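Asks: OK, Swiss-Prot features for this one:
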- Asp44 to Glu: Reduced interaction with SRP68 (MUTAGEN)
- Val45 to Ile: Reduced interaction with SRP68 (MUTAGEN)
- Val53 to Ile: Reduced interaction with SRP68. Diminished localization to endoplasmic reticulum (MUTAGEN)
- Ile56 to Ala: Loss of interaction with SRP72; when associated with A-598 in SRP68 (MUTAGEN)
- Pro579 to Ala: Strongly reduced RNA binding (MUTAGEN)
- Met580 to Ala: Does not affect RNA binding (MUTAGEN)
Amino acid sequence: MASGGSGGVSVPALWSEVNRYGQNGDFTRALKTVNKILQINKDDVTALHCKVVCLIQNGSFKEALNVINTHTKVLANNSLSFEKAYCEYRLNRIENALKTIESANQQTDKLKELYGQVLYRLERYDECLAVYRDLVRNSQDDYDEERKTNLSAVVAAQSNWEKVVPENLGLQEGTHELCYNTACALIGQGQLNQAMKILQKAEDLCRRSLSEDTDGTEEDPQAELAIIHGQMAYILQLQGRTEEALQLYNQIIKLKPTDVGLLAVIANNIITINKDQNVFDSKKKVKLTNAEGVEFKLSKKQLQAIEFNKALLAMYTNQAEQCRKISASLQSQSPEHLLPVLIQAAQLCREKQHTKAIELLQEFSDQHPENAAEIKLTMAQLKISQGNISKACLILRSIEELKHKPGMVSALVTMYSHEEDIDSAIEVFTQAIQWYQNHQPKSPAHLSLIREAANFKLKYGRKKEAISDLQQLWKQNPKDIHTLAQLISAYSLVDPEKAKALSKHLPSSDSMSLKVDVEALENSAGATYIRKKGGKVTGDSQPKEQGQGDLKKKKKKKKGKLPKNYDPKVTPDPERWLPMRERSYYRGRKKGKKKDQIGKGTQGATAGASSELDASKTVSSPPTSPRPGSAATVSASTSNIIPPRHQKPAGAPATKKKQQQKKKKGGKGGW
């Protein structure tokens, strides 16, 4: 290599500087020195390679890729496939990185490592799993722990996004990363309690490892723990403990972690908790899901879920056009997905356009028959909300894969019974029983449907139709006395002889008798307490003997208290129980008497005489026809007067209000 260079420094000396800076990790100075070498020889392959490495170490991936693409001819023999693919990977050009790796002349270990990362980002988990398995088996270096962590991450992704039951790879949970990935796999399988325990272990390991790492900054443990706490909050949310989950989510957001993917997921989960409540908070949180680079941090299903929730939030905030725009975009990306069309239908229903919503759902059902069941269930729900039960039943019966299910049969029979369409309800039973007869004969669901059909027919008086069902049940279990009794009851109306013949199969009274130890019953003390039931005494009941009746009354009767001014020598007033104005010696008020009697009749007339002259006080003749709700009665004669205790005297025409005033002035009758 020719000597010379900038400022009289020789090229070997420059290379020595590059080597020294590289060992110290000072790639900025190393890059400057490499550029000096390239000024001397611009086509130096080693210098170009070093420049690319320095740029990558400094995070200048775009510049590094430009250097590689600019000097393609020079670097043809010394291929930089790994460096090029790595730059494309870090620039989120994943498809280009895959092509670069696949076109490489030689598949080195570091290219395989990168290949696994690229496959993971492309969500090709089966291929990715095979690559990492091969690397774990055949690699022997200090990065074995990282490879196992990546392998467990692939298993967790399969469990969550593809619902694949993870196989036991025998990975020991020695680090918090491995524990975290194991917990994620358990969440995908629905084992939430076990996942929470593993996450708590991951938290302990994380705190321990970070406390031992003296080089780590104070933000590092918070960032690592935030991911674990976020997953804990997600488990709490799945368990229905939304208040605890919400509190933990908000604590993480207050820490302001730099991971935009974590913030986006937490914000999305808070929005799902808020639903149609606290929409102002949801509007603030949705901004976190729009941060730059989020699309490169999350999986496709996570991004899709965030978009769905954005559409729902737009619907809850009455942004109809925004809701339609987002849901239409989602439908164009995934035409077969149910949620976009369901969101559009929900928006139409909020606008009271139920007919359009049903038409939209019907169109989707025709285009995607594989997803028609869920759509038709929604259509039936809308029909029921409109009060069109019969149409809803027709829609439900058109779902071939569900119409024989016990739950569907129950719903249809209930709705047909509500519509008093018993024949259609029986037809639903018949079709379901026939399906089980052909596919799952004598299964528990089959026999249960037969019994329910028989009970339903008996309930609505279809005993003749219930006979075949009861016979089938009795043949399955001849010892079922209840079914036999129902069968005999049904035959008694149709074929009495057959009912009589079947009654012979009933057990005898001797076999039905209970095996009871009579002596033990006789020797027992009997009931220690019997609750008395009170009842009304009717006129037909036999009277008790006078002595017994008086004796019981004397026992229950308490001695009354006499008033303080009681005088035993004075005879009590026999009319003391009557109100003052109803007593025979009552003469009315003295003050203002003439004033009150103005217009009441001729002067000198008594109250009794005035009542006889008053036509309104005379007994009216019976009506020619009874009033609605009452019987026609003949008026009683004046000699048969009801006692004053139950009827006011004829000479008391005053109003109720005046009576109350007089009672207050006259006082109650006393001794």
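Using N, Cα and C of the backbone, Cβ positions are placed for all residues, glycine too.
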Asks: Around Met580 (mutagenesis position), how many other CB atoms lie within 10 A of its CB?
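Replies: Total other Cβ atoms inside 10 Å, all chains included: 16.
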Asks: Using C-alpha positions only, work out which of the mutagenesis positions Val53, Ile56, Pro579, Met580 is nearest to Asp44 (mutagenesis position).
Replies: Val53
Asks: Just to be sure I understand the packing, how many Cβ atoms besides its own are within 10 Å of the Cβ of Pro579 (mutagenesis position)?
Replies: 18
Asks: Ranking the mutagenesis positions Val45, Val53, Ile56 by other Cβ atoms within 10 Å, which is at the bottom?
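Replies: Taking Val45, Val53, Ile56 as the mutagenesis positions, the minimal 10 Å Cβ count falls on Val45.
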Asks: Looking only at DSSP and grouping its letters into three states, which state does Asp44 (mutagenesis position) belong to?
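Replies: Where Asp44 (mutagenesis position) sits, the three-state DSSP reduction gives coil.
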Asks: For Pro579 (mutagenesis position) and Ile56 (mutagenesis position), determine the Cα separation and express it in whole Å.
Replies: 113
Asks: To the nearest Å, how far is the Cα of Val53 (mutagenesis position) from the Cα of Met580 (mutagenesis position)?
Replies: 120
Asks: Sorry to bug you, but what's the C-alpha spacing from Val45 (mutagenesis position) to Ile56 (mutagenesis position), rounded to the closest Å?
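Replies: Cα-Cα, rounded: 17 Å.
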Asks: When DSSP is mapped onto helix/strand/coil, what comes out for Met580 (mutagenesis position)?
Replies: helix
Asks: Could you measure between Val45 (mutagenesis position) and Met580 (mutagenesis position) for me? Cα positions, answer in whole angstrom.
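Replies: Val45 (mutagenesis position) to Met580 (mutagenesis position), Cα-Cα distance: 131 Å.
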Asks: I'd like the Cβ neighbour count for Asp44 (mutagenesis position), meaning other Cβ atoms within 10 Å of its Cβ, all protein chains included.
Replies: 17
